[in-house]
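**Q** Pulled these from Swiss-Prot:
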type	residues	note
ACT_SITE	GLU130	active site, proton donor
ACT_SITE	GLU276	active site, nucleophile
VARIANT	ASN342 to Asp	In strain: cv. PR 261 and cv. RRIM 600
VARIANT	SER352 to Gly	In strain: cv. PR 261 and cv. RRIM 600
Amino acid sequence: MAISSSTSGTSSSFPSRTTVMLLLFFFAASVGITDAQVGVCYGMQGNNLPPVSEVIALYKKSNITRMRIYDPNRAVLEALRGSNIELILGVPNSDLQSLTNPSNAKSWVQKNVRGFWSSVLFRYIAVGNEISPVNRGTAWLAQFVLPAMRNIHDAIRSAGLQDQIKVSTAIDLTLVGNSYPPSAGAFRDDVRSYLDPIIGFLSSIRSPLLANIYPYFTYAYNPRDISLPYALFTSPSVVVWDGQRGYKNLFDATLDALYSALERASGGSLEVVVSESGWPSAGAFAATFDNGRTYLSNLIQHVKGGTPKRPNRAIETYLFAMFDENKKQPEVEKHFGLFFPNKWQKYNLNFSAEKNWDISTEHNATILFLKSDM
C-alpha cells in the first residue's frame, strides 16, 4: 500500500523517514519485544543466606526480573511488593493433600495470592514439584496433584485472576521413558495414567507445563556416550541428526523429546516453561567452576532462539539457583548457586537486561544475558 508524503505536496509511493521509523517501531513491538526470558530460582535451604530484603535488592540490582520460590514464604512475598519481579509461586509437596479440599485451596489462595496481588506480580502457581508415581519418595502424593491443581485454579478463577495467573505443576524428565531420537520422545507407560489427565487439564486452561531440565545430570550419568561439549552448548557441529533436524546441544534434544512426548499424550499445544536448569560448580563429576560458567552463559543466550522442533520461539527459563545452599543433600546439590551466600557472584559474571531490536527475527525479546568479564 502506498503511503503519501506531504514533503513535496504531491503523492509519492515512498514513505517519509518519520513514517518508516514509526513503522519499524510498531513492527518491532508486534513481533515480541517482551520482558527478559530468563529468571532465577530462589532456594532457601541454607543457614548462611542473606536476609530476604537483601536478596530482593540483589535481584533488582542484577536486573533479574523473574523469580521462582518453592513455598509461600511471607517474608519473601512482603519484600517482593512493588519490585516488578514476576514470580512462580510454589505449592509445597507437603500441602498437596490438604489442597484437595476446595475450601482449603480457597483459603490458600486468599492468604498467599489475593493478599499480595497486585503489588506482587504472580506469573504461575506451581502445584507440586517433581512428583512421580514411580518414585518411592513421592508416589503417594501423585493422587493429590491434579485435584489440588483444579482447586487452586478454581480459587484463582473465583478471584478473577485466571488470565493473569496460570496454574501448573513442575515435572522432571524421569517421566520421559524414551528421549532418543528427540522425535521419538514418549512418556513412560507407567506414568501415563498420572500425567495424561494433568496434560489434558493444562490444555483446557491454556497453561504451560513446567519442566526441570538438567543436561548436567544426563551427561554425568552417561559421559561415555554423551560428550561434554554437547552438554555445554560448545559443540562446533551437529552431534545428533533426527531426520532433517540437527542437534548441537543436549538441552535442545531434551526439550524437543519432551515436546514429542506431549504430542503423543495429546498435549501438542502446550508450551513448556523450563522451571529449573543449572550446572554445579563442585561436589561431583564434571561439576566445576568453568563448566558452570560455560553452561549458564550459553544457556541464557541460547533460549532466546528456540529449538530445532520449535524454532524462533523464546524459551522461558529459570536458572537454578540464586545461592549455594549448604543444607541440601547430596553434596553436589549444595553448589548450584550463581552467587555465594555473601552475595558475591560465583562466576564473576555480569547480569544485564537489554532490548533486542533486531527486527530480522521473529523472536525479538528483552534478553537477560550473562557476560564474563574475567
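Sequential numbering from 1, following the chain as shown.
Each residue, glycine too, has its Cβ placed from N, Cα and C.
Quick one: where do these features end up spatially?
**A** Counting only residues at least six positions away in the same chain, the Cβ atoms of THR138, ALA170, ILE171, ASP172, ASN212 sit under 8 Å from the Cβ of GLU130 (active site, proton donor).
According to its DSSP assignment, GLU276 (active site, nucleophile) is in a strand.
Residue environment of ASN342 (variant position) contains 9 other Cβ atoms, counted within 10 Å of its Cβ in all protein chains.
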**Q** Where GLU276 (active site, nucleophile) and ASN342 (variant position) are concerned, what is their Cα separation in Å, rounded?
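**A** Answer for this pair: 23 Å between alpha carbons.
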**Q** Give the number of CB atoms, excluding that of GLU276 (active site, nucleophile) itself, located within 10 Å of its CB.
**A** 22
